[in-house]
Amino acid sequence: MTEALYFLDCYLKEFEATVEKVTEGKYIVLDRTAFYPESGGQPSDTGKLVRERDGAEFKVVYAGKFNGDISHEISPEGETGAEGLKVGDKVKGIIDWDRRYRHMRMHTATHVIANVIEKEAGAQITGNQLGLDQSRVDFSLEAFDREKFAEYEKIANEIIAENHSVNLYLVSRKEAEERLSRLTTLAKGFSEEITEVRLVEIEGVTIEACGGSHLKNTGEIKGIKIEKLQNKGKSNRRMYFSLLDQASGLK
C-alpha cells in the first residue's frame, strides 16, 4: 500500500520515493507519494517524476487509487528519449503546485460554504466537484429560496476572513465515530470498509472526515462568490462558486 504523504502535509511540493511497480510502461506505483489521486470530487495532482540516476523526467498526467495503491500515469519514456522507469528506480516527485494549491483553496472553501448551507438552510449535502476555476456543491433542499444565498455567501466570507485554523488528524474509524455525530456532511457517508479516517477540522466551524488536500487556515481562501444556482428537480439543488480573486460573475 502506497504511503500517502499528502494526508498530513498538504504543502509538500517535492518528495523522494522508489518505484515498486510498472504496468504497461506508464502506470507507476511508488512506495510513497505526495501526488493526490482523484477522489472525493477533487481532481488528481499532476507534475513530474525525475529519475535519480540520470535526471530523466517523466510527466505525471494523472494519479488514481486502485486497491490501496496510488498509480501515477506518466509519459512512457522520458522527455529526452530516455528509457522508461523500472522497478527499483529512485525518483524525485515534483507536484504542479499552482494546480494543487488552487484545489486546496477550493476544497477548504467547499467545507466552509457547505457547512453554512447545512446550518442556515437545513440542507443535506449530496455531492461536490472541484474545479480550477469553478466548483459545485449538490444538496437536497425542499424550499429553495435563491435570495437567501446572498446571505449564505456573506456568512461564508466572514468565516473565511476570520482566518480559522485548519487541522488534520488521522484516527481510527471507532475514534472518529466517538468524536463526531457523523463522519461526513455527504449524505451517502463513508464505506464501512474504511477503518482509518482522516479528520479535517476548521476550528470553531466544522470537523468531518475527508481525504482531500486542505489549507492551513481559511484566510488563504481569500473569499468566494456564488456564481450560479440550479434546480435539478424535486429537492435536488446545485450551486456553483468560484474563488473571489477568480470570480467571473456568471449568473
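Note that Cβ sites are derived from N, Cα and C of the backbone, with glycine treated the same way.
Look at C210 (Zn(2+) binding site): DSSP puts it in coil. C210 (Zn(2+) binding site) has a Cβ environment of 23 other Cβ atoms inside 10 Å. According to Swiss-Prot, the feature Zn(2+) binding site maps to H107, H111, C210, H214, an assignment based on similarity to another entry.
Quoted from Swiss-Prot, the note on the mutagenesis of K232 to A is: Severe reduction in removal of mischarged Ser from Ser-tRNA(Ala). Same-chain residues at least 6 positions away in sequence with a Cβ under 8 Å from that of K232 (mutagenesis position) are, in sequence order, D138, R238.
According to Swiss-Prot, the mutagenesis experiment K234 to A carries the annotation: Modest reduction in removal of mischarged Ser from Ser-tRNA(Ala). Just so you know, the Cβ of K234 (mutagenesis position) picks up 8 other Cβ atoms within 10 Å once every protein chain is counted.
In terms of C-alpha distance, the listed binding-site residues H107, H111, C210, H214 place H111 closest to K234 (mutagenesis position). Neighbour count (other Cβ atoms within 10 Å of the Cβ, all protein chains): 25 for H214 (Zn(2+) binding site).
The sparsest Cβ neighbourhood within 10 Å, among the listed binding-site residues (H107, H111), is found at H107.
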